[in-house]
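**Student:** Here you go, one structure.
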Amino acid sequence: MLPGAEIEMLGGDCFEGSYEDHQIFREVFFGSDPGNTTKRCLVTGAINFECDSSKNVNSSLSSNSVVTSGYACPQGFEASASRDGSDFNTKAKRVKLSGNKHLDARDEKGSALHGFPTSDIARETIPLHLVESSNKGVSTSSYLLKHSIVKGREVYLGGIVSGKCKSLNLDKCDGKEFKAIASPVSQESFATRMISVGASTPHSEKACFPLQLNNGSKVSPNELIMSKTCLKIDPKEDPRPLLYKYVCKVLTAARWKIEKRERSAGRKHVDTFYISPEGRKFREFGSAWKALGGILLADRKLMDTGTKKWTGINDFWSDLSLTLLDIEENMKNLNLANTRALWWSALEPFVVVVFISKQVGSLRKGNKVEVARNSNPDKLKKEDTICLNLISGCPESVLTVSEGSHLVHDVDANQEIHSDLEVQTKISSQKVSSRLERQSIIGKEISGTHEQEASKGIVASKLIAEDMHESVMRKNLHRRSKKISDIKPASLDQHDSLDSNSLNSFEFQDKEMGNIHLVSKGSRDERLRNEKMNNSCCNSKKGRKKARKHYTQDDDLMGSTITRNKGKFSRSSQKKKTQKPKARTKKRNNRGGCRLLPRSSSNVENHFFQGNWSILGPRTVLSWLIATKVISRDEVIQLRDPDDDTVVKTGLVTKDGVVCTCCNKTVSLSEFKNHAGFNQNCPCLNLFMGSGKPFASCQLEAWSAEYKARRNGWRLEKASDDDPNDDSCGVCGDGGELICCDNCPSTFHQACLSMQVLPEGSWYCSSCTCWICSELVSDNAERSQDFKCSQCAHKYHGTCLQGISKRRKLFPETYFCGKNCEKVYNGLSSRVGIINPNADGLSWSILKCFQEDGMVHSARRLALKAECNSKLAVALSIMEESFLSMVDPRTGIDMIPHVLYNWGSTFARLDFDGFYTVVVEKDDVMISVASIRVHGVTIAEMPLVATCSKYRRQGMCRILVAAIEEMLMSLKVEKLVVAALPSLVETWTEGFGFKPMDDEERDALKRINLMVFPGTTLLKKTLYESTKPSTMKGVCLSKERNNPSNKEADLEPGLDKAGSPMSTQVESCDQMVPAGSDDEPSPGFPVPLGADQTEPTSETENPSRDSNANDRPNKTTVVSIGEEEEEECLQKDVSKLSEEGKETTRASSSSAALEEVSGLGLGVVNNVSDEMLLCVDEQLDSDSSQDSE
């Protein structure tokens, strides 16, 4: 210790800190006892730990002394301790041990560090004390200097201990000198309330402040037994038992079980199993811990998702002790889900370090350990954190880069980091300042050098980072990292210099050499454009073959990368100038389409625990509404009389149904309506919640949330070169070298189209051409000229189909190429939402999603929309339970929701408009689901069929398929096609009667837009045997279709060689039929749904019944261009359609809509109820959505 005289000299002339000040302080707090016979404070009663050899030495007032402190109060340390160190305006000094200095140290200003012994008394342990008052009460501090200090440790000097203090353990010292670094209290972490001291200290046990625990805490035999009065934590002890104790408490609070089982005979080891509340067993602790976190954090967002860092075991124990104290104080609230989630998040970093990554040994060595909060942090955020640490140049870390060359790109922040990056063993940041305005970054090149050339280090200009929260690293540093000083110099391959335009961002990208380049974003875009121009100039054949460019990870190598595989990139053209260019093709790619894969039963549980649905709950609309939190359990539901709005029945909503108050039975929602005397076969408009809110409004509210989530969940991924074409074949769904359509994004394999050579000139796919003349049908043409059939989706020229320029005004815009498509369309639309009872209490119904059009509709249509869309959301859960998610790599579209919600797309392969969903239910519980799409009367496809896991192997799928086949046969659909997995081909063929297709039938289907999956097998089943020739063969074997050149017709359609009108045989998708049959096509024009009957097609037209309609001669229908014959054919068609309207009305008498309009002739197509208008509006919505896309 320093002599008292020297201490007085250090005090200066100021009174504060002088000997007199210290004497007054001692008299106030310790009385005027001259001999200091008592060691208890007069104010607080705290014991003075000062030893006899240091009582009258004025050294404890120095702010640079080692401090251990605590608050004195009658209830103990924990009751009065403050957890916020910011309440005290104190400062501390951090002492970092140096290996080449003595304990007789001085700080940067040359002042001696008070409180440290010289080397001759370094082996003594000198306790000092200090009692201070503050707004929190009176605090006492005990200053301890042990006989040794460990080299490389950090010691905090001075200040009042707060709730975030670091524990001090001053171990052996080699007589080295300290280096003191002043820092404010708010920027340092402090010792915990319980201070550990060495065993050699005489008053170590008294100086230790106990870590108080609740008296009610129970400790199981498998956990660490803790003392109720004092817990002495030694950083060198194993932290696993203590941490495991609290982990077990969190698991037990979450209703998990921990079982120990002995291994087989002869082994003394015991296995531990962690069992979830659902009965799932985990052998590994890490998997159980992550599963617990996934359940607790499923519906919650934690604010703290950063990282935690510790340097040494002392720092780790300091943070852990505070966390455990907080958990112990709030242990009684662990029965709350929010509290369990909070404490799981608090313990997660410690559990990862101790049990999962097992880095305790690294902490004991004094190394720095960093761990992310939560187990599954976002990958991009993780990359941002790594790159920010690299750029900021932390003093304790070294900026490392990959062996590859990098481009720095994409930094946008509200703070700027001025850093001089010097190529040495360490790159540090010199200055960090915040700024709101955006700055520019001048690109400079930094090349790595050897250590011998470190003095010549190339220094980059100021590196200004903007918006640290955005991504600053777009490529993973996945190669072996090394210091910049170890990277050998390398030169650029093609570009000697980089543009110095302003940068908006940085980008790290890889190259085989070890350079870092700072490049401007503007120059990068300009260089890309130049590369494209150069490539187009170099290729002798411009635009012949469209290939997706694969950019390398260095823009300076862009040119060489784009032109790799040059043999496949472009097709050499012949030198003949008269030869027409070939059709465009795409370079071979391996992306392809999505494969149909079933979900294994072991992954089903994990899939549904991550979402809102529970696999154990029933698949009903009520259960879905409860899961979406639109309605709550035990909420009152009422059935009211539509006449006087009086309550007829009342019940309580549960997950299993409705508890009827009159009979106290749990029934389904349909039985509840039937119990009240209402028809359960149609949407109920008089069903209300207890709050007065209509039940249909609750369904629409839940559907709105589902619609937004699904629509916003997918994104359109554009190709790197803005290639608009698809990456998958429209026939087989696989990738490869593809032929591009010149009108739409569709692409095809040449072999799938059965083409021997590429067609010359522009080439158009079947979705863009007329099905009669095979010429392009423009989407921008007026509806009166060209149109698309609303049922089979085939396109036609108006002149090709009817041969005349006269057309009727159509409202709404629903077109048909023939009466067969119209009958199929009306038959399916009239069955939407209708419940068809079956045996054993089962029922089936057809559903179709009603799009969001923003229009005002009738209450009946809104109720039907709410019912159908809600059931489709439930059906989607069964599909997702049965199949793995199929996200298209080109567009990002999740195909299964798009199929069930019949959403359209600009990509023909992903255009699922026209799909219907057929479901089988029992007591409102959905059992089986199938998606179907009917392409006229030619063929219907059923790509997806699924059954709820609870009802599998009970024949439910067979009941569903039988209902679909019966419905299609009533609509006279010829064939049903399924895409079968290889493992289920035998089941479909032997159990359901399907057969493989021959080559001719597969070729006939190539023009039809089927939903196909790579690796599946197409199977067919004949449903309706017609007397007409095979429409499948007739459709695709016409003369024009077999000519792939798309040459112009020699003669104008409808005219002979002399240019006069001629008789033209109609060849629509369903018109190769004998005359006089029920399947006869409409003569002269496509029949629209809802045709305006107030405007006749001619003055002499008078719709009347044709009594001899069935006595027509059996010959092929020929349309005459003459005016009189046209009017006569029109009258016959109107008369026949009137009778068919009555037959259709009688067949679907269960629909209230058709009952209202029976007997109205052709008006049955126009004056229909809300169900029919719904289908029309839906078609309009689909068209508008496609136009918007």
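Don't overthink the numbers, they just go from 1 along the chain as shown.
Every residue gets a Cβ built from N, Cα and C, even glycine.
Straight from Swiss-Prot, here's the annotation block:
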| type | residues | note |
| --- | --- | --- |
| MUTAGEN | Cys732 to Trp | Loss of binding to histone H3 and loss of acetyltransferase activity |
| MUTAGEN | Cys740 to Trp | Loss of binding to histone H3, but no effect on acetyltransferase activity |
| DOMAIN | 879-1024 | domain 'N-acetyltransferase' |
| MUTAGEN | Asp924 to Ala | Strongly decreased acetyltransferase activity |
| MUTAGEN | Glu941 to Gln | Loss of acetyltransferase activity |
| MUTAGEN | Met942 to Ala | Decreased acetyltransferase activity |
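Walk me through the surroundings of each of these features.
**Tutor:** With a cut-off of 8 Å between CB atoms and residues at least 6 apart in sequence, the same chain places His749, Cys752, Val1012, Pro1014 near Cys732 (mutagenesis position), listed in sequence order. DSSP assigns Cys732 (mutagenesis position) to coil, not to a helix or a strand.
Under the three-state DSSP scheme, Cys740 (mutagenesis position) falls in the strand class.
Residue counts for the domain 'N-acetyltransferase' (879-1024) under DSSP, helix first, then strand, then coil, are 50 helix, 45 strand, 51 coil.
When Cβ atoms from all protein chains are considered, those within 10 Å of Asp924 (mutagenesis position) total 23, not counting its own.
Around the Cβ of Glu941 (mutagenesis position), a 10 Å sphere holds 23 further Cβ atoms from the protein chains shown.
Non-local neighbourhood of Met942 (mutagenesis position): Ala930, Ser931, Ile932, Val961, Ile964, Leu976, Val977, Val978, each in the same chain, at least six residues away, with C-beta under 8 Å from its C-beta.
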**Student:** Just counting, how many other CB atoms are there within 10 A of the CB of Cys740 (mutagenesis position)?
**Tutor:** 22
**Student:** Taking only the Cα atoms, work out how far Glu941 (mutagenesis position) lies from Cys740 (mutagenesis position), in Å, as a whole number.
**Tutor:** 25
**Student:** Rounded to a whole number, how many Å is the Cα of Cys740 (mutagenesis position) away from the Cα of Asp924 (mutagenesis position)?
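**Tutor:** Asp924 (mutagenesis position) has its Cα 47 Å from the Cα of Cys740 (mutagenesis position).
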**Student:** The domain 'N-acetyltransferase' (879-1024): mean pLDDT?
**Tutor:** 90
